[in-house]
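Listed in Swiss-Prot for this protein:
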DOMAIN    159-479  domain 'Protein kinase'
BINDING   I165, G166, K167, G168, S169, F170, G171, Q172, V173, K188, F238, E239, M240, L241  ATP binding site
MUTAGEN   K188 to R  Abolishes autophosphorylation. Retains marginal kinase activity towards histones
MUTAGEN   Y219 to F  Reduced autophosphorylation on tyrosine, but retains some kinase activity towards histones
ACT_SITE  D287  active site, proton acceptor
MUTAGEN   Y319 to F  Suppressed autophosphorylation on tyrosine and reduced tyrosine, threonine and serine kinase activity towards histones; when associated with F-321
MUTAGEN   Y321 to F  Suppressed autophosphorylation on tyrosine and reduced tyrosine, threonine and serine kinase activity towards histones; when associated with F-319
Amino acid sequence: MHTGGETSACKPSSVRLAPSFSFHAAGLQMAAQMPHSHQYSDRRQPNISDQQVSALSYSDQIQQPLTNQVMPDIVMLQRRMPQTFRDPATAPLRKLSVDLIKTYKHINEVYYAKKKRRHQQGQGDDSSHKKERKVYNDGYDDDNYDYIVKNGEKWMDRYEIDSLIGKGSFGQVVKAYDRVEQEWVAIKIIKNKKAFLNQAQIEVRLLELMNKHDTEMKYYIVHLKRHFMFRNHLCLVFEMLSYNLYDLLRNTNFRGVSLNLTRKFAQQMCTALLFLATPELSIIHCDLKPENILLCNPKRSAIKIVDFGSSCQLGQRIYQYIQSRFYRSPEVLLGMPYDLAIDMWSLGCILVEMHTGEPLFSGANEVDQMNKIVEVLGIPPAHILDQAPKARKFFEKLPDGTWSLKKTKDGKREYKPPGTRKLHNILGVETGGPGGRRAGESGHTVADYLKFKDLILRMLDYDPKTRIQPYYALQHSFFKKTADEGTNTSNSVSTSPAMEQSQSSGTTSSTSSSSGGSSGTSNSGRARSDPTHQHRHSGGHFAAAVQAMDCETHSPQVRQQFPAPLGWSGTEAPTQVTVETHPVQETTFHVAPQQNALHHHHGNSSHHHHHHHHHHHHHGQQALGNRTRPRVYNSPTNSSSTQDSMEVGHSHHSMTSLSSSTTSSSTSSSSTGNQGNQAYQNRPVAANTLDFGQNGAMDVNLTVYSNPRQETGIAGHPTYQFSANTGPAHYMTEGHLTMRQGADREESPMTGVCVQQSPVASS
């Protein structure tokens, strides 16, 4: 220990010692009061002379390093302590708990304020604001790849854009006026994106193929007039149509349409499916639902199928997740291979919904959908579930080899035992129709309902191989001879004032002569969609509301008798069944004997085509100045990748198809009365049913009419070109549309009723 007079061995300038620990406590208190410094190295303690250091005890000197170490840590902690504290009202915990509603309101205010400001900037003329926004496709597109529609815009000196009428995942649909053809059209504008373009090109190819085989436009498929590229968007020009069957149901307050009108829709749909099943087409629609079936005229029952955006040809199936859920077939739910039979399942669901007003199977998800199907139809056959990849998603196999429904995970939904929710009761076969609303009405007898129920059950067969096919469905006894019926929903919409005001109106129609010419029209003011090709009519004026949308009549009065289909064996003569597909047109079919219904036919068989020419009476061009702009349809599609065409080279069953029109179709027997369909009703289903999966499609002889004005390219295909600067190539001209003739027609109370279009869903 050094004495007081001794000096330290170290240089005084190098010593920076703190006082003793007891003294430093006061020093810390003083340090806390001093202003904080950003550089701790600038904060120094007072210098201590060598004499003071020598006077310290040894124990105090030992504690000095510890004091030097503790002091910086405490000072650092003091510096980290906030000098001011947050207002408790603004704390996140409070905002997300006690003040949660207030927080959400503030978020909404900020969000909508920004949205409103952007909207105002978009409409303003200030160029400075427009420069701030990102430009897509030279300013023609929005950030969703959709074309920015401007009302009144003129495209290629031909199309005048009127308004946006529909929007979906595929793009948009606009109403436009074609100055060249002088008619209203619906233009489907595809998104400016490769995936949507590829899928739309498939739709174009299928529509061209169908229109090529249906030049008379009598198989209820929407007519694609032409297509072109405009500002990097593929545009499809369709004929003008009216609203869809879902809109019609909504107009009945979801009470459903009459059984007679349901029959009209059913027969047209079966004819369309028969057309799609021809071997040259073999097209699966894949998305049949009320929204995709459109009325040609709001006053009439003629319909057309639209939206082939998710369609494919047999053998080119690339998707497993298809069809809207309510109308999804069991084989699709179970992950099995599918064919054209899935569209027949969808049709069965649609027909029940059109009459009852409610979906038959309204599942919230796939499991719920299957459970609701089982409620009505029971457990699917074991041989189907044994082969289904997704069977155990819905069912479980018991030790004895049978299958039963799995219990739902949530346990909230309670279902009726399998097969106990009878279609008999859903349709109200013996109780006056659905909800008893049809009791006492003409055409709604128990016998009528029994025929309807039998047809629906055949359409809803679990096994796609034994599910009824369009050819046999058209021969079902449900399709009896009926007069034309408009979309009259007077018995269903008692609460609609607009409907009640229209119920008192009525019209009569003149019938055409037996020569096949169109000699008159109804005085209801129905006219062709082409204003330059008006038929002479006996009324005096045309109703402006439907002048641009009449597309119901496709063929004149013709009575056709087709030869018996090739491939029938045996000596028993086939039964002749006369099918009246038009009020003035009849077609005779040869129904196969029961035991020899259809056999595979190999080799080259000759096809017989019957051509009937139209004779029209014309007068001058109709003025367009006062034409009312009708509503048209929305047609959403599903995007998918491109598919290549594939020929179906399997053996087919040869038979003849209906020559049908958009008017009411009915089946009657020319030789056996009501027993004309006996050959079909008693046929052994399992033995004689066609297997679409193996044979491709039914070989149906369809009458094909050539179009002398159609330009063809290689292999007879229509020629067309894509151009962003020039007008579209006219590769598909309009087929002749004659005025539909018939007797005892009723003016529909739908006339003049503005029906709100259903929202477009992304399917």
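Cβ atoms here come from the backbone N, Cα and C positions, even for glycine.
Secondary structure at G171 (ATP binding site), taken from DSSP and collapsed to helix, strand or coil, is strand. The two recorded residues M240 (ATP binding site) and Y321 (mutagenesis position) have their Cα atoms spaced 31 Å from each other. Rounded to a whole value, the Cα-Cα separation of Y321 (mutagenesis position) and K188 (mutagenesis position) is 24 Å. For the recorded site, I165 (ATP binding site), the DSSP three-state label reads strand. Using F238 (ATP binding site) as the reference Cα, a 10 A cut-off selects K188 from the recorded positions K188, Y219, D287, Y319.
Annotation: no recorded positions among Y219, D287, Y319 have CA atoms within 10 angstroms of the CA of G171 (ATP binding site). Each residue contributes its Cα atom, and for K167 (ATP binding site) and the residue listed as 'active site, proton acceptor' these two points are 17 Å apart.
Between the candidate recorded positions, I165, S169, Y219, F238, M240, the densest Cβ environment within 10 Å is the one around Y219. Here the binding residues for ATP are I165, G166, K167, G168, S169, F170, G171, Q172, V173, K188, F238, E239, M240, L241. Their largest Cα to Cα distance works out to 21 Å. It is 18 Å from the Cα atom of Y219 (mutagenesis position) to that of the residue listed as 'active site, proton acceptor'. When the neighbouring Cβ atoms lying within 10 Å are counted for each of the recorded positions (K167, K188), the highest count belongs to K188. Each residue in the domain 'Protein kinase' (159-479) has a pLDDT score, and their mean in this model is 96. Using a 10 Å radius centred on the Cβ of Y321 (mutagenesis position) and all shown protein chains, the other Cβ atoms total 9. Here the C-alpha separation of S169 (ATP binding site) and K188 (mutagenesis position) works out to 12 Å.
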